Amino acid sequence: MAVPFVEDWDLVQTLGEGAYGEVQLAVNRKTEEAVAVKIVDMTRAADCPENIKKEICINRMLSHTNIVRFYGHRREGNIQYLFLEYCRGGELFDRIEPDVGMPEQDAQKFFQQLIAGVEYLHSIGITHRDIKPENLLLDERDQLKISDFGLATVFRHNGKERLLNKMCGTLPYVAPELIKSRAFHADPVDVWSCGIVLTAMLAGELPWDQPNEVCQEYCDWKEKNHYLTPWKKISATPLALLCKMLTENPQSRITIPDIKKDRWFTEIIKKGLKRSRVISGGSSDSSVLCKQIRSDIDISHFSHSEEKTALSSTQPEPRTALATWDSNSSYIDNLVQGKGISFSQPACPDNMLLNSQLIGTPGSSQNVWQRLVKRMTRFFTKVNAESSYSNLMDTCEKMGYVLKKSCANEVTLSTTDRRNNKLIFKVNLVEMEDRILLDFRLSKGDGLEFKRHFLKIKKKMDAVVAVQKVLPDT
């Protein structure tokens, strides 16, 4: 059964882990409303209390359709609880096909929503400083939501702007001035990161490891070698916008008002449109040039600031979907302000999903699916639970993964990706009536690398994979 949290609320599923704690899905037994609960252990690090206090203050300032909604917080002893929207659509990276990207029409839609959210943040003097696909969530209507304000800061107050000097973010997404300069303006840094996200959506890969002279791919970009990957996969109109967004000099970089006037940003792209451009120039070895998206690169050794370098070194906790209830409802008040939190945490809350009291109709698998985060990394098997489990373990062991049985029906897989970065993901075996579901969830590392590994495992297990489509639609 689900674990009681506050009166009428149960913790039913783990959504993600982070450096200081985890995010759980809380569901109201009476209304079936869902909220993401970020549970932070304040004793994990000396700077944790101050960082969480800052994150809460910034979240309180935010109110925009493209920003994950913050409902409130409460503290019990050394545990801090943050209550946020539950975004059932999952993370943006899950919509990006490795080395391919996504349809240009979809990329444009998500990019427009991203720019709307970033424009709002800048209008109230806040910079995010860690924009990447893993921090961009989707609700049930595919509305993009910017999440994770752990590295965000205020750069303008009462009309007075300050320069930033803190080296933070995720290396492939950071602007070059963060590496080169001791002080820099906030706005252009977020614009640069948005450009890298757009590149990932259109090409399914990142352009470089880091934006400096030691990276050949970045030097090629500055030399305008657009016949190389990933640029050769991007049509001329969006590439022209990227050239303006990924301009090395921040003073020459395009601003958000001008992005909104750009031809590609404003044009109506027909569904299914496939465009190509004539490419001239030399050839390249794509296996050498391919730069996968990853989010766990340590950039501390680049810091030249007196401020402590802030790293985004783990898979961000998924927050997340636009709530339909009144934010002043007694149910939310009870969750945020109520008494009697149960501190008995389940050993493996993911496995309690099917037995939770949140299910409105006993035995209804559809209600279960309505509470699952939308992901493409899951499949049904056509064998029983025991055979599914043994097949998974045998396959992953042969493929060289480090296996750890976390608890009943959950396995943690660890490996290194093609760039020698740590990759950890969990596999839950879920029994649904006469069906067995293998649900893969990224815990730490790069989203696209995780998807590559999932596809390889699925292919190896092809003999037991069912052709039945997994709900909800992906």
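Including glycine, each Cβ sits where the backbone N, Cα and C put it.
Sequence annotations record features per position, and here Swiss-Prot assigns domain 'Protein kinase' to 9-265. If you look up Swiss-Prot, you'll see L15, G16, E17, G18, A19, Y20, G21, E22, V23, K38 marked as ATP binding site, on the strength of sequence analysis. The active site, proton acceptor feature in Swiss-Prot is assigned to D130. For the mutagenesis experiment T153 to A, the note given by Swiss-Prot reads: Abolishes interaction with CLSPN. Abrogates phosphorylation at S-344 and kinase activation during checkpoint signaling. According to Swiss-Prot, the mutagenesis experiment R162 to A carries this note: Abolishes interaction with CLSPN and kinase activation during checkpoint signaling. No effect on phosphorylation at S-344. In Swiss-Prot, the entry for mutagenesis T314 to D states: Impairs autoinhibition by the AIR domain; when associated with D-344; D-356 and D-365. The structure shown retains the original residue. Quoted from Swiss-Prot for the published mutagenesis T314 to E: Impairs autoinhibition by the AIR domain; when associated with E-344; E-356 and E-365. For T314 to A, Swiss-Prot lists a mutagenesis experiment annotated as follows: Abrogates phosphorylation and activation during checkpoint signaling; when associated with A-344; A-356 and A-365. The note that Swiss-Prot attaches to the published mutagenesis S344 to D is: Impairs autoinhibition by the AIR domain; when associated with D-314; D-356 and D-365. What Swiss-Prot notes for the published mutagenesis of S344 to E is this: Impairs autoinhibition by the AIR domain; when associated with E-314; E-356 and E-365. For S356 to E, Swiss-Prot lists a mutagenesis experiment annotated as follows: Impairs autoinhibition by the AIR domain; when associated with E-314; E-344 and E-365. The note that Swiss-Prot attaches to the published mutagenesis S356 to D is: Impairs autoinhibition by the AIR domain; when associated with D-314; D-344 and D-365. Among the mutagenesis results in Swiss-Prot, S356 to A has the note: Abrogates phosphorylation and activation during checkpoint signaling; when associated with A-314; A-344 and A-365. The residue drawn here is the original one. The note that Swiss-Prot attaches to the published mutagenesis S365 to E is: Impairs autoinhibition by the AIR domain; when associated with E-314; E-344 and E-356. Under its mutagenesis annotations, Swiss-Prot gives T377 to A the following note: Induces hyperphosphorylation and enhances kinase activity and cell cycle arrest. Abolishes interaction with CLSPN.
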Nearest of the recorded positions (D130, T153, R162) to G21 (ATP binding site), judged by Cα-Cα distance: D130
Candidate with the highest Cβ count within 10 Å, taken from the recorded positions E17, D130: D130
Between the residue listed as 'active site, proton acceptor' and E17 (ATP binding site): CA-CA distance (Å): 17
Other CB atoms, at most 10 A from the CB of T377 (mutagenesis position): 23
Binding-site residues listed as L15, A19, least Cβ neighbours within 10 Å: A19
Using Cα positions only, nearest of the recorded positions to T377 (mutagenesis position) (L15, A19, V23, T153, R162): L15
Length of the line joining the Cα atoms of L15 (ATP binding site) and T153 (mutagenesis position), in Å: 25
Rounded Cα-Cα span from R162 (mutagenesis position) to A19 (ATP binding site), Å: 29
Subset of recorded positions (V23, D130, R162) lying within 10 A of T153 (mutagenesis position), CA to CA, in sequence order: none
Alpha-carbon spacing, R162 (mutagenesis position) to D130 (active site, proton acceptor), which is rounded to whole Å: 19
Euclidean distance between Cα atoms of the residue listed as 'active site, proton acceptor' and V23 (ATP binding site), Å: 19
Neighbouring C-beta atoms (10 Å sphere around the C-beta of R162 (mutagenesis position)): 14
Number of Cβ atoms other than its own within 10 Å, given for V23 (ATP binding site): 23
